[in-house]
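Colleague: So Swiss-Prot lists the following for this protein:
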type	residues	note
BINDING	Gly13, Gly14, Thr15, Gly16, Asp17, Leu18, Ala19, Lys20, Arg47, Asp86, Val87, Lys149	NADP(+) binding site
MUTAGEN	Thr15 to Ala	Decreases catalytic efficiency toward glucose 6-phosphate
MUTAGEN	Thr15 to Ser	Decreases catalytic efficiency toward glucose 6-phosphate (with NAD)
MUTAGEN	Lys22 to Gln	Strongly decreases catalytic efficiency toward glucose 6-phosphate
MUTAGEN	Lys22 to Glu	Almost loss of activity
MUTAGEN	Lys22 to Arg	Decreases catalytic efficiency toward glucose 6-phosphate
MUTAGEN	Arg47 to Ala	Decreases catalytic efficiency toward glucose 6-phosphate
MUTAGEN	Pro150 to Gly or Val	Strongly decreases catalytic efficiency toward glucose 6-phosphate
MUTAGEN	Asp178 to Asn	Strongly decreases catalytic efficiency toward glucose 6-phosphate
BINDING	His179, Lys183, Glu217, Asp236, Lys339, Lys344	substrate binding site
ACT_SITE	His241	active site, proton acceptor
Amino acid sequence: MVSEIKTLVTFFGGTGDLAKRKLYPSVFNLYKKGYLQKHFAIVGTARQALNDDEFKQLVRDSIKDFTDDQAQAEAFIEHFSYRAHDVTDAASYAVLKEAIEEAADKFDIDGNRIFYMSVAPRFFGTIAKYLKSEGLLADTGYNRLMIEKPFGTSYDTAAELQNDLENAFDDNQLFRIDHYLGKEMVQNIAALRFGNPIFDAAWNKDYIKNVQVTLSEVLGVEERAGYYDTAGALLDMIQNHTMQIVGWLAMEKPESFTDKDIRAAKNAAFNALKIYDEAEVNKYFVRAQYGAGDSADFKPYLEELDVPADSKNNTFIAGELQFDLPRWEGVPFYVRSGKRLAAKQTRVDIVFKAGTFNFGSEQEAQEAVLSIIIDPKGAIELKLNAKSVEDAFNTRTIDLGWTVSDEDKKNTPEPYERMIHDTMNGDGSNFADWNGVSIAWKFVDAISAVYTADKAPLETYKSGSMGPEASDKLLAANGDAWVFKG
């Protein structure tokens, strides 16, 4: 039985690309499923001068591919309104406040306000300040703030932003969005581990040799050089998405599956993450930049549009994380992410130690591997040892697997739908809290400092490969190898 959610959501950046492609279709899916019925309202706001009818047409266009029921779509759109608004002008918040109160009265919503900031990060603190000072927060129910990444560009800027936000909101009212945490297969990590004693009992240093997290992209920088050349793979992918996935893998079993206990378990792991000095950065991390490929379409990074000719930016990062925890003593967590690689893939590979039993044959048992493939297909694969078909008692590897069915894909919420729904329910388990964000920044800042000072080699790798040779050597130093070859 679906329970109706009473809420009022204000989308800052309400005419933007993200709102049109992801946010409004996600809210519409919640409406179709019955979570939103009569008592909800959406207020869009941006600098663009639109009236309500023009804004409703924008919403209509954004959801047209998600329904054949025009009457249902029109009933949904009636819950939308719009006000043009300058987020830096305190006086203009009176206009927005009026729109919010009108919508609350019209749809009988008492409190329960969500503010979604799909705007440039430099406006986050300003908006939060004026939401409080100009009286836009509800006196009853809840007030929650959804924040798109990036949350700062360093620990210092993130801490400054956190301080600004906490002048208006408590940390438990802040929902920092990392859409990777909304992906079904990321959430499957916990179910697979804790729901199966066979894995839960072996999720430690006694059985696991190493853990690998890969986020590879086939595209280059495309038209994002202005942003990407200042961020690189380290800030764009490692600091947020990768670290949050690692949190699910490294944490202890939570006391319960509530957001409070899940965050506490993740934080205990993050707090045990070793922060590297300069020598350790060079030992445990590799940075690289893509060069040319076999195709003429594959330009080197330095020849891409708007990329400075002398750029030292990293388009590929590989590294080893270490946790000072009894569970993970001596177990490396390898991470890598890069552009212009051989295949698009987001995956986790858990490599188990090889068996030591002597079968009396020349063939040694291989390392078993549990793989969780997050993108582009959802799948779980298990590589095990079994007897070969030969007469001698030799072993061979066999593959077991499961792939998300088309029916399951159809019924799986998109990440933004899931995260908006979780925020409406006050469930923060799939959002990063300040402790997790701050530790990730401290870890990454130590690496960034070495790279900014140009005190680490900048490798080059061939476009269409899986990265530089140094990435393979990083693992080979421990007797390991990347599971995913591209």
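In case you wondered, yes, glycine gets a Cβ from its N, Cα and C as well.
Original residues fill every noted site, and no substitution is shown.
What's the neighbourhood like for these features in this structure?
Modeller: Sequence-distant neighbours of Asp17 (NADP(+) binding site): no residue of the same chain at least 6 apart has a C-beta under 8 Å from its C-beta.
Proximity of Thr15 (mutagenesis position) to non-local residues of its own chain (separation of 6 or more, Cβ distance below 8 Å) is seen for Gly44, Ala46, Gln48, Leu50, Phe55, Leu58, given in sequence order. In three-state terms derived from DSSP, Thr15 (mutagenesis position) belongs to neither a helical nor a strand segment and is classed as coil.
Other Cβ atoms within 10 Å of the Cβ of Lys22 (mutagenesis position), summed over all protein chains shown, number 18.
Look at Lys22 (mutagenesis position): DSSP puts it in a helix.
Around Arg47 (mutagenesis position), the same-chain residues six or more apart in sequence whose CB sits under 8 Å from its CB are Ala84, His85, Asp86, listed in sequence order.
Pro150 (mutagenesis position) falls outside any helix or strand according to DSSP and counts as coil. The Cβ neighbour count for Pro150 (mutagenesis position), using a 10 Å radius and every protein chain shown, is 17.
Secondary structure at Asp178 (mutagenesis position), taken from DSSP and collapsed to helix, strand or coil, is coil. Using a 10 Å Cβ-Cβ cutoff, Asp178 (mutagenesis position) registers 23 neighbours.
Listed in sequence order, the residues of the same chain lying 6 or more apart from Asp236 (substrate binding site) and placing their CB within less than 8 Å of its CB are Tyr228, Ser337.
Listed in sequence order, the residues of the same chain lying 6 or more apart from His241 (active site, proton acceptor) and placing their CB within less than 8 Å of its CB are Asp178, Tyr180, Leu215, Ser337.
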Colleague: Would you kindly give the Cα-Cα distance separating Pro150 (mutagenesis position) and Glu217 (substrate binding site), rounded to the nearest Å?
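Modeller: Glu217 (substrate binding site) and Pro150 (mutagenesis position) have their Cα atoms 19 Å apart.
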Colleague: Using DSSP and three states only, what is Lys339 (substrate binding site)?
Modeller: coil
Colleague: Among the binding-site residues Lys183, Lys344, whose Cβ has the fewest other Cβ atoms within 10 Å?
Modeller: Lys344
Colleague: Could you round the CA separation between Lys22 (mutagenesis position) and Lys344 (substrate binding site) to a whole angstrom and send it over?
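Modeller: Pair distance, Cα basis, whole Å: 21 Å.
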Colleague: Which of the listed binding-site residues (His179, Lys339) has the least company, meaning the fewest other Cβ atoms within 10 Å of its Cβ?
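Modeller: Across His179, Lys339, these binding-site residues, the one with fewest Cβ atoms within 10 Å is His179.
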Colleague: Going by DSSP, give the three-state secondary structure for Lys344 (substrate binding site).
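Modeller: In three-state terms, Lys344 (substrate binding site) counts as coil.
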Colleague: Could you tell me the C-alpha distance between Lys344 (substrate binding site) and Pro150 (mutagenesis position) in angstrom, no decimals?
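Modeller: Rounded to the nearest whole number, the Cα-Cα distance is 22 Å.
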